[in-house]
Amino acid sequence: MASEMSKNVKVTDDQEVTSQERDQSGGTKVGGEEEIAPLARQSSILSLTLEELQNSLCEPGRNFGSMNMDEFVANIWNAEEFQATTGGCKGAMEEAKVVDSGSGSGDAGGSGLCRQGSFSLPLPLCQKTVEEVWTEINQAPAHTSAPASALQPHAGSGGVAANDRQVTLGEMTLEDFLVKAGVVRGSFTGQAAMGSGMVNGPVNPMQQGQGGPMMFPVGPVNAMYPVMGDGMGYPGGYNGMAIVPPPPPAQGAMVVVSPGSSDGMSAMTHADMMNCIGNGMMIENGTRKRPHREDGCAEKTVERRQRRMIKNRESAARSRARKQAYTVELEAELNYLKQENARLKEAEKTVLLTKKQMLVEKMMEQSKEKMNANRGGSQLRRSGSCMW
């Protein structure tokens, strides 16, 4: 019975891919996928539904609806760290390699097995509960998310979601909930793998860093922020993802090591590339580089530098003017002192000449008086003792 259900799920999946993929997945290879594919899907926490996570993580009597988004994300990452430390990530990566060597479609489950990088919640979303976020998602216009949901199946559901009924909170996968809530830009697991399968067919995870297409987010994709097309024939945008071929790696450059690989030399998965790009990083020749600053920041820096140069020039001009004024003032004072000194010297000469003349005149008067005195003592006096 379980084998028949798995075959029905596989037939539904084959209806969404090209005829070439349908031919490659036929024959004796279907039996291997019936046993491996469900394990690869369930190995990623993002492909589990909220009801399954609630039954495995929450305490009895408590559900995700009463938690705020901070507690909800913290519980998710704690569970994922526990899964990574127990070796689940490594085992699932080996399963994905077996599927790829057998059927050529193993990247559908292997792209999300490695632990995803953590992200920061927007400030308005931190204090809201899960129920409030779900209510806002349902209140958003239906036409914004209809094209994206019609183009792709829900991750981990095993088929295309029915469009005639409303999906409940418990039936939604963790990945879809985070995307629709606006916490992350794009999908972590299924969407990147589907993009590579629809354009260039199945891609081996070992070759994704060399020749496989890379998925880049072109805008926020959720129920509240729609994407207005991506130039590939999809009116609503293929979940906000643009598929572009990556540049070939340089000779001698090491490929980025995947944290979940068994041999330590496998190529970086699509999910890791998405996390690096979403966190503002660029991947070039196997290394991570920060993006260049925007032109606006460079223009502001140049304007600030020019204003500083103008201020420095004005300050230097004011300093030179002050020094020149001080020098002119000192020169004027020196000239005044020189003129005053010359005037005082002339006055001193005049006073000395006046004193000298007065002294000469006084000496002449004294000499005259002395001469007069000498003249008066030598004259004969008339005698009155005898008569003539």
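Cβ atoms here come from the backbone N, Cα and C positions, even for glycine.
Don't look for the substitutions in this one, it keeps the originals.
Swiss-Prot documents S44 to D as a published mutagenesis change and attaches the note Reduces transactivation activity 4-fold; when associated with D-43 and D-47.
Recorded in Swiss-Prot as a mutagenesis result, S44 to A carries the remark: Loss of phosphorylation by SAPK6.
Every protein chain considered, the tally of other Cβ atoms within 10 Å of the Cβ of S47 (mutagenesis position) stands at 24. Among the mutagenesis entries in Swiss-Prot is S47 to D, noted as: Reduces transactivation activity 4-fold; when associated with D-43 and D-44.
A mutagenesis experiment is reported in Swiss-Prot for this position, S118 to A, and the note states: Loss of transactivation activity; when associated with A-120.
In Swiss-Prot, a mutagenesis experiment is listed as S120 to A, annotated with the note Loss of transactivation activity; when associated with A-118.
Averaged across the domain 'bZIP' (302-365), pLDDT for the predicted model comes to 95. The domain 'bZIP' annotation in Swiss-Prot covers 302-365.
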